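Visitor: Copied straight from Swiss-Prot:
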type: MUTAGEN; residues: Pro149 to Leu; note: In ven3-2; reduced plant size and reticulate leaf phenotype
type: BINDING; residues: Gln377, Glu391; note: Mg(2+) 1 binding site
type: BINDING; residues: Glu391, Asn393; note: Mg(2+) 2 binding site
type: MUTAGEN; residues: Gly587 to Glu; note: In ven3-3; reticulate leaf phenotype
type: DOMAIN; residues: 782-975; note: domain 'ATP-grasp 2'
type: MUTAGEN; residues: Ala844 to Thr; note: In ven3-4; reduced plant size and reticulate leaf phenotype
type: BINDING; residues: Glu946, Asn948; note: Mg(2+) 4 binding site
type: MUTAGEN; residues: Pro1014 to Leu; note: In ven3-1; reticulate leaf phenotype
Amino acid sequence: MRNHCLELSSNCSSIFASSKSNPRFSPSKLSYSTFFSRSAIYYRSKPKQASSSSSFSTFPPCLNRKSSLTHVLKPVSELADTTTKPFSPEIVGKRTDLKKIMILGAGPIVIGQACEFDYSGTQACKALREEGYEVILINSNPATIMTDPETANRTYIAPMTPELVEQVIEKERPDALLPTMGGQTALNLAVALAESGALEKYGVELIGAKLGAIKKAEDRELFKDAMKNIGLKTPPSGIGTTLDECFDIAEKIGEFPLIIRPAFTLGGTGGGIAYNKEEFESICKSGLAASATSQVLVEKSLLGWKEYELEVMRDLADNVVIICSIENIDPMGVHTGDSITVAPAQTLTDREYQRLRDYSIAIIREIGVECGGSNVQFAVNPVDGEVMIIEMNPRVSRSSALASKATGFPIAKMAAKLSVGYTLDQIPNDITRKTPASFEPSIDYVVTKIPRFAFEKFPGSQPLLTTQMKSVGESMALGRTFQESFQKALRSLECGFSGWGCAKIKELDWDWDQLKYSLRVPNPDRIHAIYAAMKKGMKIDEIYELSMVDKWFLTQLKELVDVEQYLMSGTLSEITKEDLYEVKKRGFSDKQIAFATKTTEEEVRTKRISLGVVPSYKRVDTCAAEFEAHTPYMYSSYDVECESAPNNKKKVLILGGGPNRIGQGIEFDYCCCHTSFALQDAGYETIMLNSNPETVSTDYDTSDRLYFEPLTIEDVLNVIDLEKPDGIIVQFGGQTPLKLALPIKHYLDKHMPMSLSGAGPVRIWGTSPDSIDAAEDRERFNAILDELKIEQPKGGIAKSEADALAIAKEVGYPVVVRPSYVLGGRAMEIVYDDSRLITYLENAVQVDPERPVLVDKYLSDAIEIDVDTLTDSYGNVVIGGIMEHIEQAGVHSGDSACMLPTQTIPASCLQTIRTWTTKLAKKLNVCGLMNCQYAITTSGDVFLLEANPRASRTVPFVSKAIGHPLAKYAALVMSGKSLKDLNFEKEVIPKHVSVKEAVFPFEKFQGCDVILGPEMRSTGEVMSISSEFSSAFAMAQIAAGQKLPLSGTVFLSLNDMTKPHLEKIAVSFLELGFKIVATSGTAHFLELKGIPVERVLKLHEGRPHAADMVANGQIHLMLITSSGDALDQKDGRQLRQMALAYKVPVITTVAGALATAEGIKSLKSSAIKMTALQDFFEVKNVSSLLV
């Protein structure tokens, strides 16, 4: 059994040793004597009794509190009685009266609702099917494991509206509805279905959370009253349903700032912090519009208070357990999804933790969540310990996924089983196989989660953090101390940091005013501002006063700065084995040490290994090593004992995609999971390495072994050295593992490690790193295309500003410019003249020989095509799917709607595409997946835009459109199977039409323009399937949240380049009964064509103008394309923002407008018909092909 005590022994720390061994590491040089203080986790004397957070028996001395919480909080006995009446024994235990259960998914990935609900939904489907229930699933997101046809018995990939869900209920007749696995989307749907009478009409029971409990937790007024009933405090507040009511509440509270929280919304959408009356009015308007019940809570600000969360579970026998405590490093005022969080809570005494635990149990009982998981959020005053209850989520949440991965306790799986009658003591713990789920998890490590942001994708928006969530992803890391897990989590973000500090960061060049502002005002880079402030000599007390980040955390961070300073004061050769162990125990990466000692990462690694300083791997076991863990879920540390125990089976290491970001999201995790499933079926042990807590890939039972580690070359090579797998797969995780392909290959070529199975050397499976580089290196790729006689747009590689201007002059404007080696169109732009090109080169990118910029002719008015193809190691190539984009070329493929099969492309063009794709796959020696993008001009010329010999974000969509799991096939061909073995030898062209539409987070980023371009900005996608394109497109728009009007007024404002299409667009909407209004130039064009149109003023032409019509509800659909004129650009931007604020559908491309007209025509002529995925094609059982 491992030692629970994480306190470092002074005997093993040479930094504490006498100056005789190494004078540079003398204690006398420390800034204070507590340099290497103990972790916040202490030895627990009664682990069986305590929960994950109850181990903190000693209160950190640096906390600025006048007293303990004891005198402030009521004893448990003083809480109002919330015990429930005993449950009747006949309903405790698995229910046999239920046969069919419907699960509501979460829909597309949006900010505030991401992969974690695929994780929870997948767990729920598996858990219920294990128990023999028939599962019906509704979800519009194709990039999910839960929507695979084998996950549920009946799968509907369709819009999630009350009317369409009711249609499925009528058709499938489920006995029960489980709404707690799909986030806010599912909860709101369940409430709507219950209140409309649909559930009662068809005899459907809500399980997991009853209607009363959902409303009591989600309705701000009911929740406030409930807390009052049990004697718990909430911030002084009031409920407003109109703007006047909101101002009345503000008057009563009496001071700014004020927090505005809309009811029944996701990720704080529509809410915020108001510091004055103008901001208050704006946020209240937004919140009232965003709330499903037009209700907002206006409450006193608790800015600067500490924030904690507890994950709670309750069963039908009224057993309640606390799964995990979570502490936000950022104080109140920052949405918990945007805060750096730590589990278990680090700055609570045991007594304080027990109080919050008691409150959580009282709350879940008062709200009435009979069974399942809930998340409770607390605010604690750092001065006197006063506690306020912030909110409660009566469902599986983002924090639930984090708590599940942090503890190994599968909250969603347990919640699903509890919903059908099981009690916690009746469900075994999968990890220990000896303890029941009623044992509260105990953990002997620290977990840190850090959010990832994408403000650079939304120019014009302010990079500030408030109560409205804005992060697009997150990383998580585990370590034996906070310092270790924090540094690992930071380098897991893949934002250019190898840890905290030991790097050239912009904040070091800031003056004191800039630094103080960044410390005071929450922003994505505040943690780096803390580093810069400490480096510049700012004291902990001052940083605390500015940031309100707890002094315990600041003390821990200051120690890291001191370690960095020690490293910088000497050379690598001076560092002893003991010194290196102490530095690595604090999470410092080889790259950080190299920076500090002015050496290279490879030199540090060589020295470290020569000294025998290698990581050990610990198991996540839910019980702090009290019982053996049977599931190999590992994290690295520089502790003594290694618990990994690798074996000599045939095995494959799969590198995941890391944290979600725009351009690399759930689609790549989907591919990684399918790879693992397929190779397990083929008899391989699969090993997953990833750092994203939201995903299915990091579920402990997705692969045979899981390493929760950063995706850096250091951490990956450490696992390779330990496991020595037969193969390493880099093709499925997006750009993250691809960047590691060449360094891994160089390492394998140099050291030639042999696999533990004895089958030969460790090697990268699939397409070679050299072929990947050939496709991404522009000069090599151009040479290949010239050899194969494949056409591409005219262009060149610019290594200076002069090069770029010369290429643009040669090919002619407009041109597309972008840096090489990017994903998601990062820093890609269309420019129309020299001045804009110069501006781009000065502001967006650095151009030099080391960082060339690609300059290509922009093919305006061309149609873009996406092709996913599959190639085996025998040279056989099969087209997986050819997708036609609805938006013209120039809009990033990830942001464009697309359809499969193609609808308007001539057969000759399709044949050219098939021929070129096949030739290229063979030339690059592709083994696995490849994605190619083409453009077809109006004259029928075909051009190849780019090729990526890896899995693309369209693979899940294509797989579900054609009924073949392409990622599984790709994994199997890498293992040596042929496409003939898999019975996949020719392109499948389905009879039905599938449409994929992108979903955008514009409402979260006020001030940014919603117009689409070559830089990807969508966070997720939806899919629909129908017999005709028009109905499939309409369904996709509804699923994406676009409420298409069936009548009313259409506003048109088109630039000169798109006016040739204007007549067709206007006639299409007139024939549907719409009225047309247009700005002067557009109206003049239509009048010349004899088309009835009403003129409306542009914003700079006077009042009433187009924005007034939007505000007055006189415009129901808008088409605005951007022109080069500065005033028109400003007007168009403001109108598009106005449309977003008033929820008016806005279209920014001609093709999108024409498709929308077709979709509206379909909606007016016939009702949407819901069809299960299993009715379109037979479910493919890949394992049967391997027999």
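Each residue, glycine too, has its Cβ placed from N, Cα and C.
Every residue here is the original one, so none of the noted swaps is modelled.
I'd like these features described in context: how deep, what's nearby, how far apart.
Guide: Of all Cβ atoms in the shown protein chains, 21 besides its own fall within 10 Å of the Cβ of Pro149 (mutagenesis position).
In the three-state DSSP reading, Glu391 (Mg(2+) 1 binding site) counts as strand.
Around the Cβ of Glu391 (Mg(2+) 1 binding site), a 10 Å sphere holds 17 further Cβ atoms from the protein chains shown.
Of all Cβ atoms in the shown protein chains, 28 besides its own fall within 10 Å of the Cβ of Gly587 (mutagenesis position). DSSP assigns Gly587 (mutagenesis position) to coil in the three-state reduction, placing it in neither a helix nor a strand.
DSSP assigns Asn948 (Mg(2+) 4 binding site) to a strand in the three-state reduction. Sequence-distant contacts of Asn948 (Mg(2+) 4 binding site), defined by Cβ-Cβ distance under 8 angstroms and a gap of at least six in the same chain, are Ala775, Glu776, Met930, Asn931, Cys932.
The Cβ of Pro1014 (mutagenesis position) has 19 neighbouring Cβ atoms from other residues within 10 Å, across all protein chains displayed.
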Visitor: When you measure from the Cβ of Glu946 (Mg(2+) 4 binding site), how many other Cβ atoms are you left with inside 10 Å?
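Guide: I count 16 other Cβ atoms within 10 Å of it.
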Visitor: Cα-Cα separation of Gln377 (Mg(2+) 1 binding site) and Glu946 (Mg(2+) 4 binding site), in Å?
Guide: 47
Visitor: If you count, for each of the binding-site residues Gln377, Asn393, the other Cβ atoms lying within 10 Å of its Cβ, which residue has the minimum?
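Guide: Checked Gln377, Asn393; of these binding-site residues, fewest Cβ neighbours within 10 Å: Gln377.
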Visitor: Does DSSP put Gln377 (Mg(2+) 1 binding site) in a helix, in a strand, or in coil?
Guide: strand
Visitor: State the Cα to Cα distance, in Å, between Pro149 (mutagenesis position) and Asn393 (Mg(2+) 2 binding site), rounded to an integer.
Guide: 30
Visitor: To the nearest whole angstrom, what is the C-alpha distance linking Asn393 (Mg(2+) 2 binding site) and Gly587 (mutagenesis position)?
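Guide: Rounded to the nearest whole number, the Cα-Cα distance is 34 Å.
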Visitor: Using C-alpha atoms, which one of the recorded positions Glu391, Gly587, Pro1014 comes nearest to Glu946 (Mg(2+) 4 binding site)?
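Guide: Sorting the recorded positions by distance from Glu946 (Mg(2+) 4 binding site), the top entry is Pro1014.
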Visitor: If I take every residue in the domain 'ATP-grasp 2' (782-975) and average their pLDDT values, what number comes out?
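Guide: Summing pLDDT over the domain 'ATP-grasp 2' (782-975) and dividing by its length gives 90.
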Visitor: Round to a whole number and give the Cα-to-Cα distance in Å for the pair Pro1014 (mutagenesis position) and Gly587 (mutagenesis position).
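Guide: Just about 38 Å between their Cα atoms.
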Visitor: According to DSSP, which of helix, strand or coil covers Pro149 (mutagenesis position)?
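Guide: Coil, per DSSP.
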